[in-house]
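Now, the feature entries from Swiss-Prot:
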type	residues	note
VARIANT	TYR628 to Phe	In allele ALS3-2
VARIANT	ILE634 to Val	In allele ALS3-2
VARIANT	GLU640 to Gly	In allele ALS3-2
VARIANT	GLY676 to Glu	In allele ALS3-1
VARIANT	GLU820 to Gly	In allele ALS3-1
VARIANT	SER843 to Pro	In allele ALS3-1
Amino acid sequence: MLQQYTLLLIYLSVATAKTITGVFNSFNSLTWSNAATYNYKGPGTPTWNAVLGWSLDGTSASPGDTFTLNMPCVFKFTTSQTSVDLTAHGVKYATCQFQAGEEFMTFSTLTCTVSNTLTPSIKALGTVTLPLAFNVGGTGSSVDLEDSKCFTAGTNTVTFNDGGKKISINVDFERSNVDPKGYLTDSRVIPSLNKVSTLFVAPQCANGYTSGTMGFANTYGDVQIDCSNIHVGITKGLNDWNYPVSSESFSYTKTCSSNGIFITYKNVPAGYRPFVDAYISATDVNSYTLSYANEYTCAGGYWQRAPFTLRWTGYRNSDAGSNGIVIVATTRTVTDSTTAVTTLPFDPNRDKTKTIEILKPIPTTTITTSYVGVTTSYSTKTAPIGETATVIVDIPYHTTTTVTSKWTGTITSTTTHTNPTDSIDTVIVQVPSPNPTVTTTEYWSQSFATTTTITGPPGNTDTVLIREPPNHTVTTTEYWSESYTTTSTFTAPPGGTDSVIIKEPPNPTVTTTEYWSESYTTTTTVTAPPGGTDTVIIREPPNHTVTTTEYWSQSYTTTTTVIAPPGGTDSVIIREPPNPTVTTTEYWSQSYATTTTITAPPGETDTVLIREPPNHTVTTTEYWSQSYATTTTITAPPGETDTVLIREPPNHTVTTTEYWSQSYTTTTTVIAPPGGTDSVIIKEPPNPTVTTTEYWSQSYATTTTITAPPGETDTVLIREPPNHTVTTTEYWSQSYATTTTITAPPGETDTVLIREPPNHTVTTTEYWSQSFATTTTVTAPPGGTDTVIIREPPNHTVTTTEYWSQSFATTTTIIAPPGETDTVLIREPPNPTVTTTEYWSQSYTTATTVTAPPGGTDTVIIYDTMSSSEISSFSRPHYTNHTTLWSTTWVIETKTITETSCEGDKGCSWVSVSTRIVTIPNNIETPMVTNTVDTTTTESTLQSPSGIFSESGVSVETESSTFTTAQTNPSVPTTESEVVFTTKGNNGNGPYESPSTNVKSSMDENSEFTTSTAASTSTDIENETIATTGSVEASSPIISSSADETTTVTTTAESTSVIEQQTNNNGGGNAPSATSTSSPSTTTTANSDSVITSTTSTNQSQSQSNSDTQQTTLSQQMTSSLVSLHMLTTFDGSGSVIQHSTWLCGLITLLSLFI
């Protein structure tokens, strides 16, 4: 019975719980606090604190009721809490659960449930603060691409909604300060998945990309890539926070594993940028490191390669114990009507996977129908999950019945009465039907007007009574044509003005017109009282005057003025006696005659001008005896013919004799016009001609004709420049030379033909850098030697390296014929061996041999068991013999290559390699010797990821060697001994490292071992630089992490090596000498951050002089001196540093040479 009662209460509580809205009613503030070290306050950079106002009224809200705040474009809540309480005065009235949208939804929600503390008598209100971060994109998912357009830099309006209640606030978002043209990266923590979404956008290429490779991978093994959640695309643009706003497919190849994701792409069009994003799981999502591949070729540009490494740090969004679990997000379709996010039950002691379910409703299709009825009905055609359900909505509509009636209003009104219980509604239409109206207007004593309507029953007459105050009166007196006086009153409408018009008979009028000085006319009426006489005064401006002069028959002059009425024009008529007349006749260019009278002013003389067309003219030219010419015109009357008589003096005469084709002589006179020259032409038969051609010194040709008198012989003289000459040399079979000149006609080219006996020929074959062969013949002048040069591509070379029993190395090149393969045979002496003993944690001893390349040193590593108290041991020295040669001249080239590698906060390594090539010039007859010496400087940083040094300690081995190579002719064997020893130990007292010591000796055929100190000087010194190799090997640090101070250990070794070669030189000259100094140093630094830095560098300088004098007798002695000052560093296990002088180690080394 109790169980049934409990179930009943549960059912009742569920049945009565409802969804309410409008609880959140104000957006009070939205402020930003920097949750990390962000450089700008963008919408996606935590934390934005939203303060919202809320109100719960117990009369409308009940315990168990729910309400939801929908927050568009909110990505997550930046808190480890899962809920927040709405409290007032310490009392909780509702609990709200955080549901972050993250990568699943474009919005976040706050789902709240009313608590039992809310009763009908309580109305609670207050504020709540929500820490959150907005979503403005960050991946290529559909959710992020949609939210990438939520905001822009500057002022934005953020709007949340609680049901139909919207609350808003304006906020200013700052633009990203990262240059969008470079590569772009972003990482964002997804708290519900305990994962990070990581984005990488390629650098901008304005014209598109030809090809490229991009991606990222874990650096220290603390990151795993989720290959099932990857987006790859190209975006048309970026928003103000450098996130893609679109994603389009393109051609690429993807390689993904748990260690990294990489894509290789080609042909990205202009305006697009490729990007890739993925989910990653990190040991600590708030601190991890990624290495990025960044290679690309812009269209029309060069290949770019710029890899980089980034260490990401952040803040924790969840409790400390929540890290390390696997969280899976799944989507499930349910029969609910809204989308929700829920977390399935999870027991960390039993379950291994926490599941977040995204519950989505079954999609529906709505069909709307209608019918005649009262209620709306809904019917659902269900469908299984995975299909689409159908909702049929049947909406009712009513029919109507219209009732029309009349009323006394002035408009037609329509009223619809909806029947709530039936499908027939009533429409009442009222049509106006007014009574006739009678309006009566009357005046009364009040100063205001009133209107009173007396309404009669329908069908009768209504009365409108208007009472008006009396009108104002204006009296006007005017004249009219009658002879008596009348008075008329015009009553205006009420509120207007009445008029009283008095009409009087007109007064008699007297008009006076006068002229005045103004240019206009005025009329002034002087009105007399009624019955008197009015006066009209007209004032006129003076009239215009037109003066006309005319002739009359009298011999005297008269003037008459005709006055016009005012405003007209007065006329002045002047009559003059006629003027005397003069007639002039002239010719003009027209073909007709005209007569024109030019009237002069009265009293002068008029002119009659007759224009005649010109007469025809006849010109006659005749010669006379005078030496000048004259022209005389005899003018005829108009219409006849004029005569022009020209008299010319006689013309000059020019006589010309010319030849023609006839065999007889003629004379012709050509008369020129007067003043010209008459010509007398004598034509003679042609003379016979003789032509002569000769050469002269000028560069052009001329032709001169020497004409003889008629009947004789003419001469034509042609002068030609000398011809050009072409000399051709050819070989023939005779043993002697000949020269023949072939002369061409003038203006052409003479030929000089030289015949030479054939030259001797020398053929030379040489190699060049091209891949094909050519043959070139260099022809020498006659009598010389022709050269045939055959250029062959270099032969392929096969190098074979083998060991032999000698202590020196040789290189022999066997040159094959062109087109075949040369063989380089390198014979190397066996490598020297260095034995190193190390201690390890195993209970047995083993040995490993590390074989170096020829010329290097093989290493035998003996791994021995470790005991708590172990005596330091020294490895027996190993001797390496080197045979060296001394050359006359050294040419030295140096090349340095530096490579830097950085890995986040774990430090950087720099490796610098310098290579020197020593060669002998080709112009001396000594064998070519090439010696390469490398200098390597390595700086490294070691770090313990856990922050605790290992107890096994650190072993630092420093090896420093100095080599001097020389060549002598004839060769004298020289031995260079290299001694390497290593000291090992545990964390107790004792040395941990020692330098290598080089002892050099000079041996001739009769000596065994000689060590001495000597110095030699030379006058001609050429300073060169030779580098000496050095190496540093370091294992784990041994300093305890409890030390707060930094410990610095410095090891310095200085050595001076003097190599002197003396020559017993009877012919004189300087003996070659060499001086070498070496200064290696090692610095070790340890600090409380568990970082040890070791740096080894070695510099050596060498000076050398050479003799050019031929050596006839040689006796050689090699001396070496080594001075070593070295401080050994010992860690005693407690963090103290003990330094020991290394003279004892050096002594042990020397003693070991004789063991």
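Each residue, glycine too, has its Cβ placed from N, Cα and C.
Here the structure is a predicted model, which means the values were calculated and not measured.
Straight-line distance linking the Cα atoms of ILE634 (variant position) and GLU820 (variant position), rounded to a whole number, equals 122 Å. Taking only the Cα positions, the spacing between GLU820 (variant position) and GLY676 (variant position) is 101 angstrom. Less than 8 angstroms from the CB of GLY676 (variant position) sit ASN651, each of them six or more residues away in the same chain. When Cβ atoms from all protein chains are considered, those within 10 Å of GLU820 (variant position) total 10, not counting its own. Across the fold, the C-alpha of TYR628 (variant position) and the C-alpha of GLU640 (variant position) stand 30 Å from each other.
The Cβ of SER843 (variant position) lies under 8 Å from the Cβ of THR865, each on the same chain and at least six residues away in sequence. In the three-state DSSP scheme, TYR628 (variant position) falls into the coil class. Using a 10 Å radius centred on the Cβ of TYR628 (variant position) and all shown protein chains, the other Cβ atoms total 8.
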